[in-house]
Amino acid sequence: MGLYRVRVSTGSSFYAGSQNQVQLWLVGQHGEAALGWCLRPARGKETEFSVDVSEYLGPLLFVKLRKRHLLQDDAWFCNWISVQGPGANGDEFRFPCYRWVEGDRILSLPEGTARTVVDDPQGLFKKHREEELAERRKLYRWGNWKDGLILNIASTGIHDLPVDERFLEDKRIDFEASLAKGLADLAVKDSLNVLMSWNSLDSFNRIFWCGQSKLAERVRDSWKEDALFGYQFLNGTNPMLLRHSVELPARLKFPPGMEELQAQLEKELQGGTLFEADFSLLDGIKANVILCSQQYLAVPLVMLKLQPDGKLLPMVIQLQLPHEGSPLPPLFLPTDPPMVWLLAKCWVRSSDFQLHELHSHLLRGHLMAEVIAVATMRCLPSIHPIFKLLIPHFRYTMEINVRARNGLVSDLGIFDQVVSTGGGGHVELLRRAAALLTYSSFCPPDDLADRGLLGVESSFYAQDALRLWEVISRYVEGIVSLHYKTDESVKEDLELQAWCREFTEIGLLGAQDRGFPVSLQSKEQLCHFVTMCIFTCTGQHSSNHLGQLDWYSWVPNAPCTMRLPPPTTKDATLETVMATLPNFHQASLQMSITWQLGRCQPTMVALGQHEEEYFSGPGPKAVLTKFREELAALDKDIEVRNAKLALPYEYLRPSRVENSVAI
């Protein structure tokens, strides 16, 4: 009984407000009060009013709301509702929403304090949890884009996605406008090319967008250098392939006359300075046919040596696997004629483009984040602490992935049009890679140890990934410790166990034999798993996404396709190189897509800087504040280090890491 002060916050994106009336109910532990039709929410505004309630409500548990429309359903994006009372000295309760309110159904918002099932011994929220999850399981259904791939949200297009997973209007307008600009520029360049020759490496300057990236200009000017070629395996846009060699690869067969090379490799191996990048995943992948023209793939192996100054230099390149009964494939060396060596490196860079975009970026970044998101939406209610912890890291992931499946890797999509693995090879490559995913490879401390990169001082990716993982891990531990006091409390959380099982057994098609857990038996195991989820959706994706504009704008450094077969002799000329690299249209389309996906996103939210407040109470806020302080300190450390580097490494700098897979 008494006076309650109610505040209602509406989102600031276009069309977030509504002309429809909204009715509220306050639901307490001892009673319920209808407040009537009390507001028409305005975009970007907080609406405040007071209401006298005659019933005794007790501690507030829910706010219920319903929108009424006469002629047109005008959706409303509600941020949160705050209720303070009874009286001026009454407690304040916060009810997070952060979703669209549509139609005229009643929506129940639980008070923002996170609760596991164990935290609700009276069962005050039991019915709500069950009903919410039942509804979500109907809304968030598993789909299977291609047989043999990890699962995705069941959606044929953006319009049948759950409404809360779609781009807000400002994001949609920016994304579609940038796409239109890129395609318009492509059309202009294509029309101009009719009158111009395409016969030298300088011709690629005609489609290079100056002023977009200083590093891209540096790549254009220095891409032929062996040091820059090797640097990309350490700190480029795909740092996931390089391994420290523990023996010479079995596939590395030495033709007669190569004894000196073998001795040099053995010497580097014994000294612990030999590294390798093996592209065997491409073996047997069918190459694309574009406009009746056959494209080609290689299966390179690169052996590199780490110098005392930290430079990683290539020693030998093998472009094909040896096959019994066939001549040994040639080994290309830095001492070969310049065009021969350059063409071999171009083949490696094109192969890296394929594995990066499909394996490291799409599969390990986008699709893995989607599995985490769908499993979470199906298994954890909005009141659960792990749901509240993870939900900011799913923003826009499902829509950007649907757009990728319908535009980039779809039939007649970008890959089919200009990429050598298109036309079906890209799907087979994804299947192969998905079957090899391991839990440890998503956890930098384990992955970097396995690949032997922990002690490589010039691997800034390794250094920054470890530090960012540790910061995220402490953040997760802070939240988990507020809600799980013992290992037993983790085991007893049936929602948590169902979530873990759904992720591994269903979303990943039964990946427990590759280390992914099907249950969580301790606080430590829970923290490690949740840290993996957040790092995958943030740092890991950013490390494979942010470098695209820098390293792929100069097309010869990362050719999307190759138009002649890999060389079997050492007689390449400039004409051979130009006939092998992408033609004008292919290069222009690569540049346009690279710009659209790699440009600075105006709606970008940096790691940990989300405005949504899903938790209530001082404990979680203190943990988030400490997380932000640690991110800022790491950001500053990286800034100071980068000031001393000829090539600054920015891709895991917290201020540049996006809070979710949103592009």
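The backbone N, Cα and C atoms fix where each Cβ goes, glycine too.
Positions annotated as Fe cation binding site by Swiss-Prot: His361, His366, His541, His545, Ile663. Residue density at His361 (mutagenesis position): 24 other Cβ atoms are found within 10 A of its Cβ, drawing on all protein chains shown.
According to Swiss-Prot, the domain 'PLAT' annotation covers 2-115, on the basis of sequence analysis.
What Swiss-Prot records for 116-663 is domain 'Lipoxygenase'.
Listed in sequence order, Lys64, Leu65, Arg66 are the same-chain residues six or more apart from Ile106 (mutagenesis position) with CB atoms under 8 A from its CB. Mutagenesis annotation in Swiss-Prot: Ile106 to Val, described as No effect on the stereoselectivity of the oxygenation reaction; the structure shown retains the original residue.
According to its DSSP assignment, His128 (mutagenesis position) is helical. Non-local neighbourhood of His128 (mutagenesis position): Phe62, Ser108, Pro110, Pro381, Ile383, each in the same chain, at least six residues away, with C-beta under 8 Å from its C-beta. Looking at Swiss-Prot, the entry for mutagenesis of His128 to Leu says: No specific effect on enzymatic activity and iron-binding.
Just so you know, the Cβ of His356 (mutagenesis position) picks up 25 other Cβ atoms within 10 Å once every protein chain is counted. Swiss-Prot documents His356 to Leu as a published mutagenesis change and attaches the note No specific effect on enzymatic activity and iron-binding.
In the three-state DSSP assignment, the secondary structure recorded for His361 (mutagenesis position) is helix. While the structure shown retains the original residue, Swiss-Prot records the mutagenesis experiment His361 to Leu or Gln with this note: Loss of enzymatic activity and iron-binding.
Experimental mutagenesis is annotated in Swiss-Prot for His366 to Leu, with the remark: Loss of enzymatic activity and iron-binding. A sphere of 10 angstroms centred on the C-beta of His366 (mutagenesis position) encloses 22 other C-beta atoms.
The Cβ of His384 (mutagenesis position) has Ala114, Arg115, Thr116, Glu495, Leu496 as same-chain neighbours under 8 Å, each 6 or more residues away in sequence. Under its mutagenesis entries, Swiss-Prot includes His384 to Leu with the note: Labile enzyme with normal enzymatic activity.
Swiss-Prot gives this note for the published mutagenesis His393 to Leu: Labile enzyme with loss of enzymatic activity. Here His393 (mutagenesis position) comes close to Ala369, Cys533, Ile534, Cys537, Thr538, Asn659, Ser660: these same-chain residues lie at least six apart in sequence, with C-beta atoms under 8 angstroms from its C-beta.
Sequence-distant contacts of Met398 (mutagenesis position), defined by Cβ-Cβ distance under 8 angstroms and a gap of at least six in the same chain, are Ile153, Ser155, Leu161, Pro162, Glu165, Glu370, Ala373, Val374. For the mutagenesis of Met398 to Leu, Swiss-Prot gives this note: No effect on the stereoselectivity of the oxygenation reaction. The structure shown keeps the original residue.
Record note (Swiss-Prot) on the mutagenesis of Val418 to Ile: Alters the stereoselectivity of the oxygenation reaction. Changes the stereoselectivity of the oxygenation toward the production of (15S)-HPETE; when associated with M-419. Spatially close to Val418 (mutagenesis position) yet at least six residues away along the chain are Ile290, Cys560, Thr561, Pro582, His585, Gln586, Leu589, Gln590, judged by Cβ distances under 8 angstroms.
For the mutagenesis result Val419 to Met, the note given in Swiss-Prot is Alters the stereoselectivity of the oxygenation reaction. Changes the stereoselectivity of the oxygenation toward the production of (15S)-HPETE; when associated with I-418. Within the same chain, the residues at least 6 positions away from Val419 (mutagenesis position) whose Cβ sits under 8 Å from its Cβ are Asn288, Phe353, Gln354, Glu357, His426, Cys560, Thr561, listed in sequence order.
Experimental mutagenesis at this site is recorded by Swiss-Prot as His426 to Leu, annotated: Decreased enzymatic activity without effect on iron-binding.
Counted within 10 Å of its Cβ, the other Cβ atoms near Cys533 (mutagenesis position) come to 25, all protein chains included. Cys533 to Ser appears in Swiss-Prot as a mutagenesis experiment; the accompanying note says: No specific effect on enzymatic activity and iron-binding.
Recorded in Swiss-Prot as a mutagenesis result, His541 to Leu carries the remark: Loss of enzymatic activity and iron-binding. Using a 10 Å Cβ-Cβ cutoff, His541 (mutagenesis position) registers 25 neighbours.
The recorded positions under consideration are His426, His545. Their Cβ neighbour counts within 10 Å are lowest for His545. Within 8 Å of the Cβ centroid of the Fe cation site, not counting the listed residues His361, His366, His541, His545, Ile663, the chain contributes Leu362, Gly365, Ser542, Asn544, Val661. Within the model, the domain 'PLAT' (2-115) carries an average pLDDT of 93. In the three-state DSSP classification, Val419 (mutagenesis position) falls within coil. Nearest to His545 (Fe cation binding site) in space, judged by Cα atoms and limited to the mutagenesis positions His356, His361, His366, is His361. Spacing of His361 (mutagenesis position) relative to His541 (mutagenesis position) is 7 Å (Cα to Cα, whole number). If you measure from the Cα atom of His366 (mutagenesis position) to that of His541 (mutagenesis position), you get 7 Å. For His356 (mutagenesis position) paired with His541 (mutagenesis position), the C-alpha to C-alpha distance reads 11 Å. With DSSP states grouped into helix (H, G, I), strand (E, B) and coil, the domain 'PLAT' (2-115) comes out at 0 helix, 65 strand, 49 coil.
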